[in-house]
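Report on the structure given below.
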Amino acid sequence: MVANWVLALTRQFDPFMFMMVMGVGISSNILYSFPYPARWLRICSYIMFAIACLIFIAVQALQILHLIVYIKEKSFREYFNDFFRNMKHNLFWGTYPMGLVTIINFLGALSKANTTKSPTNARNLMIFVYVLWWYDLAVCLVIAWGISFLIWHDYYPLEGIGNYPSYNIKMASENMKSVLLLDIIPLVVVASSCGTFTMSEIFFHAFNRNIQLITLVICALTWLHAIIFVFILIAIYFWSLYINKIPPMTQVFTLFLLLGPMGQGSFGVLLLTDNIKKYAGKYYPTDNITREQEILTIAVPWCFKILGMVSAMALLAMGYFFTVISVVSILSYYNKKEIENETGKVKRVYTFHKGFWGMTFPMGTMSLGNEELYVQYNQYVPLYAFRVLGTIYGGVCVCWSILCLLCTLHEYSKKMLHAARKSSLFSESGTEKTTVSPYNSIESVEESNSALDFTRLA
């Protein structure tokens, strides 16, 4: 029974599972630094962070187990083809580094909060955070560049061309979707992550000036590269919307993915430009210098700040647009019904499926972007509206993450128990003996997939 349950669970692994870490993790970050702070919210953030860590460890272990079993049953080449060349799976590897970044950001916040209380522990934690950040950056680059190359290299003819006259037309009709952004958004996320700690006091005590400068430069290069790449893909997706129209009901929540680079990009550029100003103020003092040097020392950092503010507001403006379009698209399916072929159940747009998770992280990034704009510039110009918007986006993100988490736990517990029972009965029948494998076409396993199918989003 236990073996059947484990094998059934192993078969359900998909890189998309790390989306749960993203949603719960960013919720913990939002609660920790909520626009209207409260002690009980800080306590809730610790709980959400613990849940995010547990999910990350569990999914990581499941991924390793899935890899071992898959290679044992088939081969590494088939694993590579299925999970790195097949666009139903490879795009979702981007959720892994983004989920890890939410954990890194929370650990960085804890390190900064304990700078005076426990300097030694805070310093050691910051070093650990910095090492994790470099690991995450490496993973982001491998995924963004590697998966993009595999997609561009050739078509992966898993299902053939179907009713299309060529692979080109099939690609244009089926795969020009917002999920293409999932492999590039991690670059935006990891670039903004280093901005949260690079110029902090504890980072200054743990590392020298050269490390800070190198980190700032790499952060800037990563952010610029990612934003350009993102807008190229968004332009392609706009073309798809004009040609193929909005996604079908089961995929409509993927529209929210467009909010991710907008909110996180604004958050990142605000932190980056503010860190440049802090760096100049710290290492280029205005004492004993000429008037021209003093003007440059003051003007150059503020030029970056102004560019950061304008860029952030432009990205947030697009984020508001995508928010409205996404909500209206969902509402347009309110009266539509679909019947599942496998179970015959009637599905509505509000029937829970894994696509619901696609709304959590993007809403959280919009909260971070709005709140950071308020924090940095409210001292010069009243910007309370952005604080309110950050609260609204953050509240939706946290509540939606909790809803998705509870519904996911319910679906998994129900379907896994069902799959294990059916597999056990099937293998013990007197007429047919079958070795229960994660890759055998057993009826019970197929039935369990109906509500847990991640590939419908790709």
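Backbone N, Cα and C define each Cβ position, glycine as well.
The noted changes are left out; the structure has the residues it started with.
Listed in Swiss-Prot is the natural variant Met19 to Val, annotated as follows: In strain: Ba194, CECT 10233, M5-7A, M5-7B, M7-8D, MMR2-1, MMR2-3, MMW1-12, ORM1-1, Sgu52E, Y-9, YPS396, YPS400, YPS598, YPS600, YPS602, YPS604, YPS606, YPS608 and YPS610. The local packing around Met19 (variant position), expressed as other Cβ atoms within 10 Å of its Cβ over all shown chains, amounts to 29. Met19 (variant position) carries a helical DSSP state (H, G or I).
Under natural variants, Swiss-Prot gives Ala52 to Thr with this note: In strain: ATCC 76625 / YPH499, Ba194, Bb32, M1-2A, M2-8, M5-7A, M5-7B, M7-8D, MMR2-1, MMR2-3, MMR2-5, MMW1-15, MMW1-15h2, MMW1-2, MMW1-2h2, MMW1-12, ORM1-1, S288c/ YPH1, Sgu52E, Sgu52F, Y-9, YPS396, YPS400, YPS598, YPS600, YPS602, YPS604, YPS606, YPS608 and YPS610. DSSP classifies Ala52 (variant position) as helix under the three-state reduction.
For the natural variant Asn90 to Ser, the note given by Swiss-Prot reads: In strain: Ba194, Bb32, M1-2A, M2-8, M5-7A, M5-7B, M7-8D, MMR2-5, MMW1-15h2, MMW1-2h2, Sgu52E, Sgu52F and Y-9. Less than 8 angstroms from the CB of Asn90 (variant position) sit Pro15, Phe83, Phe84, Ile147, Leu150, Ile151, Asp183, each of them six or more residues away in the same chain.
Non-local neighbourhood of Ala122 (variant position): Ser111, Lys112, Asn114, Thr115, Ile202, each in the same chain, at least six residues away, with C-beta under 8 Å from its C-beta. According to Swiss-Prot, the natural variant Ala122 to Ser carries this note: In strain: Bb32, M1-2A, M2-8, MMR2-5, MMW1-15h2, MMW1-2h2 and Sgu52F.
Where Swiss-Prot documents Pro157 to Ser as a natural variant, the accompanying text is: In strain: Ba194, Bb32, M1-2A, M2-8, M5-7A, M5-7B, M7-8D, MMR2-1, MMR2-3, MMR2-5, MMW1-12, MMW1-15h2, MMW1-2h2, ORM1-1, Sgu52E, Sgu52F, Y-9, YPS396, YPS400, YPS598, YPS600, YPS602, YPS604, YPS606, YPS608 and YPS610.
For the recorded site, Tyr164 (variant position), the DSSP three-state label reads coil. Tyr164 (variant position) counts 14 other C-beta atoms within 10 Å of its own C-beta, drawing on all protein chains shown. What Swiss-Prot says about the natural variant Tyr164 to His is this: In strain: Bb32, M1-2A, M2-8, MMR2-5, MMW1-15h2, MMW1-2h2 and Sgu52F.
Ala191 to Thr appears in Swiss-Prot as a known natural variant, with the remark: In strain: ATCC 76625 / YPH499,MMW1-15, MMW1-2 and S288c / YPH1. In the three-state DSSP reading, Ala191 (variant position) counts as helix. Non-local contacts of Ala191 (variant position) by the CB criterion (under 8 A, 6+ apart in sequence, same chain) comprise Cys219, Ala220, Thr222, Trp223, Ala226, Gly268, Leu272.
Under 8 Å, Cβ to Cβ, and six or more positions away along its own chain, Gly344 (variant position) finds no residue. Swiss-Prot lists Gly344 to Glu among its natural variants, and the accompanying note reads: In strain: Sgu52F.
The note that Swiss-Prot attaches to the natural variant Lys345 to Arg is: In strain: ATCC 76625 / YPH499, MMW1-15 and MMW1-2. Taking the Cβ of Lys345 (variant position) as reference, residues of its chain lying under 8 Å away and at least six apart in sequence are, in sequence order, Ile339.
Around the Cβ of Ala52 (variant position), a 10 Å sphere holds 27 further Cβ atoms from the protein chains shown. A Cα-Cα distance of 10 Å separates Met19 (variant position) from Ala52 (variant position). If you measure from the Cα atom of Ala52 (variant position) to that of Tyr164 (variant position), you get 42 Å.
According to its DSSP assignment, Ala122 (variant position) is helical.
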